[in-house]
Amino acid sequence: MTRYTAPTQDIQYLLHDVLDVANDPTPGYAELEPDFTSAVLEEAGKIAGEVLHPLNAVGDQEGCVLENGVVRPPKGFKEAFDQVREGGWTALDLPEQYGGQNMPYLLGTAVGEMFSGANQAFTMYQGLTHGAASAILVHGTDQQKDTYLPKMFSCDWTGTMNLTEPHCGTDLGLMRSKAVPQDDGSYAISGQKIFISAGEHDMAENIIHLVLAKIPGGPEGIKGVSLFIVPKFLVKEDGSLGERNGVKCSKIEEKMGIHGNSTCVMDYDGAKGWLLGEEHKGMRAMFTMMNEARIGVGMQGLAQAEVAYQNALDYARDRLQGRSVTGVENPDGPADPLIVHPDIRRNLLDQKSFIEGARAFLLWGAQMIDRAERGKDEAAHGMVSLLTPVIKGFLTDEGYDMTVQAQQVYGGHGYIEETGMSQFTRDARIAMIYEGANGVQALDLVGRKLAQDGGKHVMAFFDLVKGFIKEAGTDGAMAEFTEPLKSASKDLQSAGMFFMQNGMKNPNAALAGSYDFMHLFGHVCLGLMWGRMAEASLKALAEGRGDANFHETKLATARFYMTRRLPATKLHLARIESGADPVMALDADRF
């Protein structure tokens, strides 16, 4: 059986030592005092470790069952969902007006990582509802908000997003689902959607589907797509539930992972729906949910890496195999523990340095979202737009790789289902695909985000890194951290310059290097985070604050990242500068 322990100490350190929330003027941050955040994180950690994680393997083994049109989730899910709902965890960072607790998104993200690490499939029921509610909050009418949000905030009603159809995934302009206007102002929605997470279940009274469809006679392609609210049960004027709507689950998808989440084929047969936002502006409204979801999916990559690492570390400490090359370290046993061997340590430090750097990056991104949304900071809004594809793509690619490395620590036992390690790998795999496949994230980064607003957001990022290096210093105790970061940042700038010089005359040159650019950017972001953590821990040690062992460990891990992982930027730059020719040399029929 696997275990999960919420990383509360690390999150507290990031909030208060690194992100310095006490001195952040963003509205709502004044209440984020150490005692308060500690209490929230400790309670959330208990739920994650004691309630959600014990159901993780249950969900994987049992999956969901479709019976007479109703999906039954795995044993224990419904009771756990009630417990999460009753504890107020479903609307931690949503507005009080509709029943939320109005805490910063930063704190909600920290709690979300814990829940996702404990049980990703379970947490998706809540997470998708959060995203759907956010879309209604931004684009809905007052009546729609009053009707749906209180129940969705509490998760008495859950939510979904319906985009994909059998013949169209990334290219939603090929969509065939139709929305025919009705005399009462509603629309009759017809079509089939696939891969719909949490599309049907019995853990909530109602399910509010957000569905993309085309109104007949509208513009061709993506410009003709609109977004609709389609409830499972129609809602009466007094808020009570009426008759069943014309939407049903016809099949549960058989998947590689996240078996505990009901991934459904949804059939719409003249279902009653209501326009959310403007006609033919559906993608604008849906992207409110999609952008939030992409941050959440990046979080999933980190979360699965964390839980896999915890179990791999336990195994490396307990499993006796071979002797240390420098001498026996466990004379009373038949062999030394795995963790004495350099390659196992390299493996574990790859994981540890990624996870802790990624957590800092994710929470910094959440802080930027708070500054943009709560503080109306336009610069922060631009930074979030720039970094969203990096958070989604880099964290899920690397997060998946780390679950594989954790599995590798177990050797053959990692390949056996009994240990539970394969579930982390299987569950992590989908995060590289849904909410925009990572190749698409890379194209978005290079094709749109770099040049957005005249390139001022990427220049702001370069200035941020440069400012940190200048302030921290390139000599003294910080030099071993700032010098590698400075070099990596130059690699990122060189890659950006290559795209500027070659992208217009040869678009394939930019597109062929986009994936490497996303990873190069991700490494620089984590390098910046490790620089900030090194600075914070050096300061804490100098002042005699906190746990000295914790801070020394941070510094050792920072050194590992700077010397062993950050140099990957040079590999990515070399690939980018090789241009399109190596990628495009073969005609399609020669593959």
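Residue numbers in this text run from 1 along the chain shown.
In case you wondered, yes, glycine gets a Cβ from its N, Cα and C as well.
Nothing has been swapped: the model has the original residues at all the noted spots.
Experimental mutagenesis at this site is recorded by Swiss-Prot as PHE195 to Ala, annotated: Almost completely abolishes the activity. In the three-state DSSP reading, PHE195 (mutagenesis position) counts as strand.
In sequence order, GLY173, HIS280 are the residues of the chain that are 6 or more apart from LYS223 (mutagenesis position) and have a CB within less than 8 Å of its CB. Under its mutagenesis annotations, Swiss-Prot gives LYS223 to Ala the following note: Retains 9.4% of wild-type activity.
Under the heading of mutagenesis, Swiss-Prot lists ARG284 to Ala and annotates it as follows: Retains 97% of wild-type activity. For ARG284 (mutagenesis position), the number of other Cβ atoms no farther than 10 Å from its own Cβ, over all displayed protein chains, is 14.
In Swiss-Prot, the entry for mutagenesis TYR434 to Ala states: Retains 51% of wild-type activity. The structure shown retains the original residue. Sequence-distant neighbours of TYR434 (mutagenesis position) (same chain, 6+ apart, CB under 8 A from its CB) are PHE195, SER197, VAL297.
Taken from Swiss-Prot, the feature active site, proton acceptor covers GLU435. For GLU435 (active site, proton acceptor), the Cβ neighbour count at a 10 Å cut-off comes to 26, with all displayed protein chains included.
Of all Cβ atoms in the shown protein chains, 20 besides its own fall within 10 Å of the Cβ of PHE195 (mutagenesis position).
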